[in-house]
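Visitor: For reference, the structure I am asking about is given below.
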Amino acid sequence: MEDFVRQCFNPMIVELAEKAMKEYGEDLKIETNKFAAICTHLEVCFMYSDFHFINEQGESIVVELDDPNALLKHRFEIIEGRDRTMAWTVVNSICNTTGAEKPKFLPDLYDYKENRFIEIGVTRREVHIYYLEKANKIKSENTHIHIFSFTGEEMATKADYTLDEESRARIKTRLFTIRQEMANRGLWDSFVSPKEAKKQLKKDLKSQGQCAGLPTKVSRRTSPALRILEPMWMDSNRTATLRASFLKCPKK
């Protein structure tokens, strides 16, 4: 699974996922399914934000990378992917600037057009079940919830899907592609089922000649892309980085 993740996701996303797991003391060599899930969630959050701007009239518009109007205000502020301290700093800044109610839990995005925080969910289960779990945890009408599945289903608060149909279709297509690529490599069943995941982990460790009881060292290097990304996020001038082409999964 780890090899699949490194092949199929943008290196910037992989770096952010590694950083997030290390922050919580999790070993991506062992919890490979979580590694894949975090990368998938990060990519969906980036795709949700991609190309969406607000013009001078306060209207939401979709702008391609090479469009001369690319300096317009970004519609979404990306919170997911930052370390917790920085993320809360951004949330507090947004609340102080917009008057939005501070959420109890860290959200994934802030929508400057609708003036609301957004919680993005990506599930391998039924969308309505995951939606209810999110809603019961957040318990706030001020945080908008939008759930996507790997089968093309989605569910959002009050059936308000925020994005246009084409933008949502891009996300659904990407998720379906990830599912197909996992299935082609025999990884999908273990990704969905914890029981199958344990079997896959034992198989991977055996093939690598590792012992599950031994700690595995994780690289602590920080790539140039990650060093550039964080200050760009703080300045809300991240177009070039976030618009980088996502890597396609090479065929086995």
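Every residue gets a Cβ built from N, Cα and C, even glycine.
Just the original residues are modelled here, none of the noted substitutions.
Per Swiss-Prot, the feature active site maps to E80, D108; the stated evidence is similarity to another entry. Among the natural variants in Swiss-Prot is E133 to G, noted as: In strain: Isolate MA20c.
How buried are these features, and what lies next to them?
Guide: Neighbour count (other Cβ atoms within 10 Å of the Cβ, all protein chains): 22 for E80 (active site). Taken residue by residue with DSSP, E80 (active site) is part of neither helix nor strand, so it is coil.
The Cβ neighbour count for D108 (active site), using a 10 Å radius over every protein chain in view, is 23.
Sequence-distant neighbours of E133 (variant position) (same chain, 6+ apart, CB under 8 A from its CB) do not exist here.
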Visitor: Tell me the coarse DSSP state (helix, strand, coil) of D108 (active site).
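Guide: Its secondary structure by DSSP: coil.
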